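What Swiss-Prot records for Ser276 is active site, acyl-ester intermediate. Residues or ranges marked as active site, charge relay system in Swiss-Prot: Glu405, His518. One entry in Swiss-Prot concerns the mutagenesis experiment Asn126 to Asp. Its note says: Decrease in apparent molecular weight of 16 kDa subunit. According to Swiss-Prot, the mutagenesis experiment Asn174 to Ser carries the annotation: Decrease in apparent molecular weight of 55 kDa subunit. Decrease in apparent molecular weight of 55 kDa subunit equivalent to the sum of decreases observed with S-174; D-133 and D-331; when associated with D-331 and D-531. Here the residue is the original one, while Swiss-Prot reports the published mutagenesis Cys328 to Val with the comment No effect on apparent molecular weight. Looking at Swiss-Prot, the entry for mutagenesis of Asn331 to Asp says: Decrease in apparent molecular weight of the 55 kDa subunit. Decrease in apparent molecular weight of 55 kDa subunit equivalent to the sum of individual decreases observed with S-174; D-331 and D-531; when associated with S-174 and D-531. The mutagenesis experiment Asn531 to Asp is recorded by Swiss-Prot, whose note states: Decrease in apparent molecular weight of the 55 kDa subunit. Decrease in apparent molecular weight of 55 kDa subunit equivalent to the sum of individual decreases observed with S-174; D-331 and D-531; when associated with S-174 and D-331. As a published mutagenesis entry, Asn569 to Asp appears in Swiss-Prot alongside the note: No change in apparent molecular weight of the 55 kDa subunit. Quoting Swiss-Prot on the mutagenesis of Cys615 to Arg: Formation of 75 kDa monomer.
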Amino acid sequence: MAISCRQSRVLPMSLPLPLTIPLPLVLVLSLHLSGVCGVIDRLVVQTSSGPVRGRSVTVQGREVHVYTGIPYAKPPVEDLRFRKPVPAEPWHGVLDATGLSATCVQERYEYFPGFSGEEIWNPNTNVSEDCLYINVWAPAKARLRHGRGANGGEHPNGKQADTDHLIHNGNPQNTTNGLPILIWIYGGGFMTGSATLDIYNADIMAAVGNVIVASFQYRVGAFGFLHLAPEMPSEFAEEAPGNVGLWDQALAIRWLKDNAHAFGGNPEWMTLFGESAGSSSVNAQLMSPVTRGLVKRGMMQSGTMNAPWSHMTSEKAVEIGKALINDCNCNASMLKTNPAHVMSCMRSVDAKTISVQQWNSYSGILSFPSAPTIDGAFLPADPMTLMKTADLKDYDILMGNVRDEGTYFLLYDFIDYFDKDDATALPRDKYLEIMNNIFGKATQAEREAIIFQYTSWEGNPGYQNQQQIGRAVGDHFFTCPTNEYAQALAERGASVHYYYFTHRTSTSLWGEWMGVLHGDEIEYFFGQPLNNSLQYRPVERELGKRMLSAVIEFAKTGNPAQDGEEWPNFSKEDPVYYIFSTDDKIEKLARGPLAARCSFWNDYLPKVRSWAGTCDGDSGSASISPRLQLLGIAALIYICAALRTKRVF
């Protein structure tokens with residue numbers, strides 16, 4: 001008789017035996033099964049929710065145990081749709097944690113059907129509201145040494161975890177209480193994204209870095225951020241409080257902290273890291289009073305909470321929520337008088353309908369209809385106000401940007417103007433049309449200042465116009481908010497290290513004009529170039545090794561520098577950053593980044609806004625004509641530009 005060790009999704013811990021089987025035979029069968037399934041038994045981890053069985057992979061000559069699809073919350077369906085997450089019910093059998101979970105409900109990007117450069121960001125599993133699951137990668141040796149069940153601090157065999165120190169890169173690392181844990185939060189504009197994407201595979205990071213890596217799904221779009229509480233009587237506030245996607249993240253992080261020892265990790269040695277909306281999520285989890293102090297080390301890639309796309313007011317979120325209700329034929333006018341009826345209606349609407357209809361409120365480049373909301377609870381105030389009273393003396397931050405943050409979004413929002421493969425010679429009138437569209441919510445004075453700042457005065461005007469718009473988008477929405485926030489973090493006591501990724505990878509499928517795209521650094525930080533089956537150049541493999549090392553060193557020490565390497569802390573007074581590049585001729589340290597351009601956004605433009613507000617008033621005082629006002633602005637910018645040449649950045 002063949003005996004299979006394959007397990008169903010949940011197996012009972014014991015099965016009733018027929019009374020006619022003699023006890024000696026039972027023992028023989030038990031010993032035989034133990035021998036056959038012994039390897040699989042090593043893959044069972046006792047968590048606080050129940051036992052889970054993963055799978056073993058060998059990477060770079062090292063064994064890693066991988067657990068995918070561990071539920072951390074009840075499926076947020078039916079009455080739980082739009083509500084805060086509820087912890088998963090414990091299970092008693094062994095849970096099969098070898099398959100990928102569903103992706104939270106979202107729409108696919110299909111502007112370029114069949115194009116792999118776009119497809120890598122689309123869901124690679126079925127979409128479902130039942131999506132709140134965790135993934136864990138744990139080095140096998142460390143997990144078997146330190147892994148302890150959540151109920152006793154011991155190994156399954158009853159022995160205490162040993163106190164050996166592991167060696168990494170020749171440096172002794174004190175892992176007596178377990179390994180460091182890195183927790184990844186994916187991006188996608190709070191509208192899309194999935195922890196299951198191939199680019200987020202952490203096999204190499206866990207194996208080479210000798211760290212535990214985890215990731216999880218969280219709700220996006222209206223399912224994660226519908227905010228209606230202010231419109232309803234107080235007793236209905238929990239029907240759609242908003243920010244439940246952030247509450248999902250918080251619950252997953254707490255679950256991982258509670259179960260760190262079970263996987264061989266140290267719950268006091270945790271680092272959050274993420275990119276774009278995932279980076280802003282890291283920011284939110286570090287700063288929110290709900291999770292403050294839960295983790296004190298974070299890596300933020302191309303995204304901070306002060307970015308225009310990364311937060312919205314309660315009023316704006318309510319406006320968008322009411323529009324969605326009406327688009328779903330559930331009558332938002334009844335929210336105050338009959339909220340139960342409205343929410344019952346919204347919970348009866350097909351998930352696909354909500355997923356599609358929510359995009360009706362997309363209002364222009366990087367103006368997504370869902371974002372973290374200033375709700376008075378998870379986010380009590382706007383990000384920079386929260387920063388004013390923050391005490392961050394024990395916090396370590398690694399943050400940065402890529403060189404061409406804006407081109408990806410420019411292409412998608414103005415697809416009728418640009419080609420993904422070839423550069424476009426853009427006439428001045430089209431340039432002005434696009435710039436006025438992007439910055440249409442700014443005052444006229446601000447728009448004129450922005451256009452002046454990003455007008456090319458040399459070279460081929462047509463191609464330069466395209467490049468300058470990309471720079472304006474990248475600076476405004478990503479690099480300069482990051483720059484501003486990094487300075488504020490340092491001022492509040494955090495230890496901040498800043499990087500700037502400038503390498504255009506040889507594997508890029510996008511046109512040369514798009515440069516170093518938003519998200520291009522992810523594969524390098526995850527160590528993908530170390531995978532010899534992938535087509536990277538030798539210098540790129542070295543860069544991948546260096547960048548993975550920076551992540552690991554930061555997770556272990558709070559400082560991304562390698563032994564003997566200089567990487568000073570970043571501050572407003574000394575804005576030193578580290579350049580990740582394959583070009584050995586480039587100095588690794590510089591000042592900025594983009595200090596002059598970011599001074600325009602962070603220091604000068606707010607003054608233009610205040611001046612415009614003064615002149616636009618309808619008081620009896622004399623006002624400056626728009627023409628003189630704009631000439632004055634242009635003159636001031638010119639003076640600033642002249643002064644820049646005497647500064648070192």
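Using the three backbone atoms N, Cα and C, a Cβ is placed for every residue, glycine included.
In this structure the noted substitutions are not present, so the sites keep their original residues.
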Neighbouring C-beta atoms (10 Å sphere around the C-beta of Asn331 (mutagenesis position)): 14
Candidates Asn126, Cys328, Asn331, His518, Asn569 (recorded positions) - the one closest to Glu405 (active site, charge relay system) by CA: His518
10 Å Cα neighbourhood of the residue listed as 'active site, acyl-ester intermediate': matching recorded positions from Cys328, His518, Asn531: His518
Rounded Cα separation (Å) that holds between Asn531 (mutagenesis position) and His518 (active site, charge relay system): 22
Rounded Cα separation (Å) that holds between Asn331 (mutagenesis position) and His518 (active site, charge relay system): 39
Spatial neighbour of Asn126 (mutagenesis position) that is closest, considering only the recorded positions Cys328, His518, Asn569 and their CA atoms: Cys328
Set of same-chain residues at least 6 away whose C-beta sits under 8 angstroms from Asn569 (mutagenesis position): Ala490, Ser495, Val496, His497, Val576
Cβ neighbours of His518 (active site, charge relay system) where a neighbour is any other Cβ within 10 Å: 25
Cβ-Cβ distance under 8 Å to Cys328 (mutagenesis position), same chain, at least six residues away: Cys345, Met346, Val349, Thr353, Ile354, Gln357
DSSP three-state assignment (helix, strand or coil) for the residue listed as 'active site, acyl-ester intermediate': coil
Listed recorded positions (Asn126, Ser276, Asn531), ranked by Cβ neighbours within 10 Å, top entry: Ser276
